[in-house]
Every structure is written in structure tokens, then in C-alpha cells.
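Trainee: Got a structure for you, written out below as C-alpha cells; questions coming shortly.
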Amino acid sequence: MTTSHMNGYVTESDGGGGTDIVEEGVQRHREMAVDCPSELGARTLPVRRSAQLEKIRQQQEDRRRREEEGRSRQELDLNSSMRLKKLSQNPKVGIDNPTFEQMEGPGGSAGGLQSLIAPPALLELEDLLMSLKQVQHSLNDSQSQEDVELVLQLVQKPDFQKAFSIHNSVAHYMNRPSPPYPLTDHAQTLAQEVEVMVQNSSHKEGLELSSLLSTSHMQALMMAHDSVAEQEMQLEPLVPSVNASETLTQWGGETVKIVRIEKAKDIPLGATVRNDMDSVVISRIVKGGAAERSGLLHEGDEILEINGVEIRGKDVNEVFDILADMHGVLSFVLIPSAQIKSPPIKETVVHVKAHFDYDPSDDPYVPCRELGLCFQKGDILHIISQDDPNWWQAYRDGDEDNQPLAGLVPGKSFQQQREAMKQTIEEDKEPEKTGKLWCAKKTKKKRKKMQYNANKNDDFDNEEILTYEEMALYHQPANRKRPIALIGPPNCGQNELRQRLLSTEPDRFAGPVPHTTRSRRDAEANGRDYHFVSRQAFEMDSAAGKFIESGEFEKNFYGTSTDSVRQVINTGKICLLCVHTQSLKVLRSSDLKPYIIFIAPPSQERLRALLAKDNKNPKPEELRDIIEKAREMEQNYGHLFDAAIVNTDLDKSYQELLRLINKLDTEPQWVPSSWLR
């Protein structure tokens, strides 16, 4: 089952500023995934074929038949060939040319594919000179001997000999054995797991190994190894289930290539096709399929035949039906694309976190809906191809084994462009407030010029178009724990959970010491209860961006600084924070690498029961406000959360919180890649 869609392009009309799909490009940009797993999509409606198209197809078939008959009449009988008779009367003596011995492939065919891709042979200048002299000696006419003499003079010139030496150097390099293939691209993760296993070892060697693996030089080495290995493993060798070959030949007066791919039943072909007039053209090669693994099918190739079945003149639905019944060896007759094919590039896999929800069934612009990859905000995507800047090919984290083909997701620039146009349309539909729309636009432009301020974080976030954030795996060191930031609406239990952790395990958890401008009281100690500072010093630190969050209470300033959090981390403890949404940007832009957990409220009735245990009797509208506030926080800041806990029961939530914190010691976590640079 498949669905056909056009590769839509967003255009802005001159009048309404809206979006439109270019109707004229429907036939040209339609794509269908052929030989896809049946659960990936639904069937498309057939394309209506006009009588004129049938007439053109018939005319082309008649012309091809006439050309074949003409070539047959022009063929000469080899037995009556005057040239062959003359050669048989005066046969030429064959000459052994040692310079060409290494150029012959296994099949001995000079026109075969293997001879074209074989590495250059190493030649000796003396052998070349000897072969030329033998050729000159065997020639009878003086003109040919003079021609060979000119070649001999050329070979003996210093410039030619330098070029000849360069040729041999390149040939020597290309004939070298390939470097060893990497076994894994997760050496850094393995080293971190080993470090955790041996850090409490009772053996001297185990402690020494733990110390060695925790050094910055070793971690940098493992990171460099994984970066190189990840690139090397991108171009993996052909798997045994995909055998392929390619030959060039003439077909109907055109130069075509014949591609044979042996495809297993569990490996989809992984290609999309589109109609271009009466032609069927390969539109996209999808990662993970037999077409991509063979490396012989390319975008822009026109399909003429598949296993002897003529394809030209058929629509994409018919092509789907033809391929649905074919297994084993698939033989394609193709007209190669006229586009110049650049050599394959070892693409680096880019890991991103999705900051928006995406459902391809609701996207009219996805070029091939059955290949669209559905994902939710917070999912990790592995981008394996960005050849098409508008539509990337990706896998969801954890689905690589269950997802045979890569899926299509919107490219970052494309997603930003169409979201910006949606916002423009919505703004244009809003009623004018003062008679001129320019007023609102000027206000918006002024916000962008405003310096980032935690107190105005909501305005700052409204200007962003959330798409993707590049991520990398990070395993926290044993002596430098990530701070835990709890966030949620009031009365959702985040403060109670924090206090329980602090009182239950004081040797493991600690809170940052806040700053204040009020006077110190008798029982208080500077640096233990508060950092007591002057109002001027507090304002200077606030202007310098040193506070995660700050506020004023009874004409005194209070604030939590990044330095206070860092002091807790330096002691080896886990710093616990309860912060507001306005503080998340400052916290994440620091070097603290926080782990942010959202504490969400349960249903309204369950929330009422939880608050009743604390002798609280909120009104129904207050409960609705808490739930609505949580929904707004998740909608506006959910892309910044690392985990979420629905607090249906405080004891269960406490155990879940402990599980998430303990997991940071044993498993690497996805963090923004900018944190590791």
C-alpha cells in the first residue's frame, strides 16, 4: 500500500501572502516509494493517462522498430567482408606488451565494468621503451616507424618522465591495502562503562585503569576515534544479501546501462519514482534499501525495463504493481541521468532532538507520504542524509532495527521557512489595532534587538521557530555530577520532592547557597545560609548574568548564582534546584550541564486528593489553573525537558525521581552538542 504525493513547494502569493502548492508541478514532482513495507502507507489514486500520451508512446515504439530493421539490413556478412579476407592473406604478427598485462580484468573484456574501476597498474619506464622499440621494429612502412619514433622521443623527455613518476606514485597509493575497518563507533561509551565498573575495584590495576580512563587525554582520544569511525562506517560494504552488477550497452539507439540487483525479501528496494511526461524517473534513493547498498541506481535515471517488462509510458501505480510481484534478481534497463554525479561522500550522522511534533499524514508538502517519519517533541533523530536540504533522511533513536528504510523528515531551513510563513499569515489575519499594521511589526522587531533577560524570557522564546537541536552522548564523570533542576506549576510537589532528597541523603544531595542583600541575622552564617552582599555588588552580578534567577522581596534582593551551583558540584555532590521557566535559558546556556525534570500534575480529581493530604482545599478554578499552567509550560518549554514525572503519588514520584538520577551514573545521556565543544 502506497500513497502518491507531489514534492510541494511553498510559494507566497502577491495578494494574500498565503501559501499555495504549485498545481503545474503535480506531474513532475509526484513521488512514489516502490517496494516498500506494506505498513508504511496507503495506496494512491491512479494517474489519468490521456489518449495523446498513448499516441506518442505508439509513435516512439514504431520509430524504434523501424530503426532496428534498418540496422539489420545494413549488417554485412562477415564471410564476404573484403577487409577480413585481406587480413587473412597477410596476417600481422602479435606483440607481447607487458605494460597491459595488469590491466586485464577477470573477464578479459576491455569494455566491462571491472576494467573501468580497476586500480591503475604500476609501470616501469624501461618496459615501456622496450615495448615501443618492438612495435617500431615490427612495422614495415616508414610513416608508422616515424610516428613511433616521435613517441620514443616524447617518452625520453624529462617532463614526461616526471609525469610518469607521478602516475606510478598515484598507482602505488591506490594499490595499497585498505585501512582496517572499525569495529565500533562507541568506544567512548564503552570506556565510560568500563570506568564505572572498575572505579570501586579492590585491585590496584582496576583503580589504575579507572584513573587512566578518566583523564581528559584518554576521553579526547576516544571521542576522536568515534568521530572517525562513524564516518568510516557510513559507507559499509555490500551485505551478502545484495549482489549487484552494471554493464553499458545500446538499446533502441540510446546508450543505456543494465543494472542487476539481487534483493532479499526482507530488504526493500528503497527508491521513489515519479512520472516525467511518459518517462518513469528515479526521484530519490532511500538509505537502508537495496538500491542504496548497491550504489548502481541514481536519482535522475530513467527506467526503461524491469525484468523484461517495459516501463516507459506507465504511471507510478503500475510500476508499484510490477515490482510488488518481483523478487530475487531485478534487472533494470536505465538511461543514466545526465547530471554529473559527484563521488560519494562519507556523510557524518547528525543526532538531533526534535523540538516539534510531526505527522506526515497531515503534511501536504511531504514528497512521499509513505516514507514520512512520524515523531514527537523530544524524540532523538539520527540524520543520515542531508542530500535534499528540504527533506532529510533519518531514523528514530531505538527504531534502527525495526525500521528497514530511513524516513523523510523536514529539513531545518524548510521547516523554519514554512513556520515563518504560517506566522505571517496568522498575523495578517489579526485585526488592525491602530489603523496601521506596521505598528505591530515595529514592536516585534524591537524585541529582537533587546538583550536577553531572564525576566523577559517568554518574549524571547516567542521569537524562536523551534525545529531541531544537535545532540551528543555524554556520560557524567564520577566526581562531577550534573545538577538536577525540578520545574513545574505551583502545588505539583517539586519542592516536596527536593526537600525529601535533601533530608534523606544529605551526603549525596545539596542545595546552592543563595545570595541576598538583606542584613545577616544572629543565627545565620555567611556562606552557609546565604551569601550576604551589598546591593551594588548584587546589581553588578545581575547585570553580568551571574544569576540563574533573582527577585525582590520586602525591598531586598535574593538570587541563585551559577557560582553557588558550581561550588556544590565541586564537592562531588548532586546540586538540587527548583527553578522557574524563566531560568531555563540561563541555566542551559551555562557550563553546568543541567538535567531538567518536569513535575506534571495528575488529573484534577487526583490533584485535589493530593493537596487534601497537606490540608489544602483549592477551588475548582484553582485546580484548572494549575493544569492549564502545566500545559502551557510543556507547550512552550517542553523541548528543554530531559524527563517528565506525572505526580500521581508522592512516594512513587520520589522513587521515579531517584531512578532517573541514578541512571545518570550508569547510562550516557543525550545533551546539546554545544555543551561538549
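Each residue, glycine too, has its Cβ placed from N, Cα and C.
As listed in Swiss-Prot for this protein:
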DOMAIN    180-236  domain 'L27 2'
DOMAIN    258-338  domain 'PDZ'
DOMAIN    347-419  domain 'SH3'
DOMAIN    481-662  domain 'Guanylate kinase-like'
MUTAGEN   ILE303 to Asp  In m227; recessive, larval lethal/Disrupts all retinal layers
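A description of the local structural setting of each listed feature is requested, covering burial, neighbours and distances.
Mentor: Secondary structure counts, DSSP: the domain 'L27 2' (180-236) has 39 helix, 0 strand, 18 coil.
Shown for the domain 'SH3' (347-419): DSSP residue counts in helix, strand and coil, namely 14 helix, 24 strand, 35 coil.
Long-range C-beta contacts of ILE303 (mutagenesis position), restricted to its own chain and to partners at least six residues apart, with a cutoff below 8 Å, comprise VAL273, VAL280, VAL281, ILE282, ILE311, ARG312, VAL319, PHE332, VAL333, LEU334.
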Trainee: If you count every Cβ pair below 8 Å, which range out of 180-236, 258-338, 481-662 shares the most with the domain 'SH3' (347-419)?
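Mentor: Result: 258-338.
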Trainee: Looking only at the domain 'L27 2' (180-236), what is the mean pLDDT?
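Mentor: PLDDT averaged over the stretch: 82.
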Trainee: What three-state secondary structure does DSSP assign to ILE303 (mutagenesis position)?
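Mentor: The three-state answer is strand.
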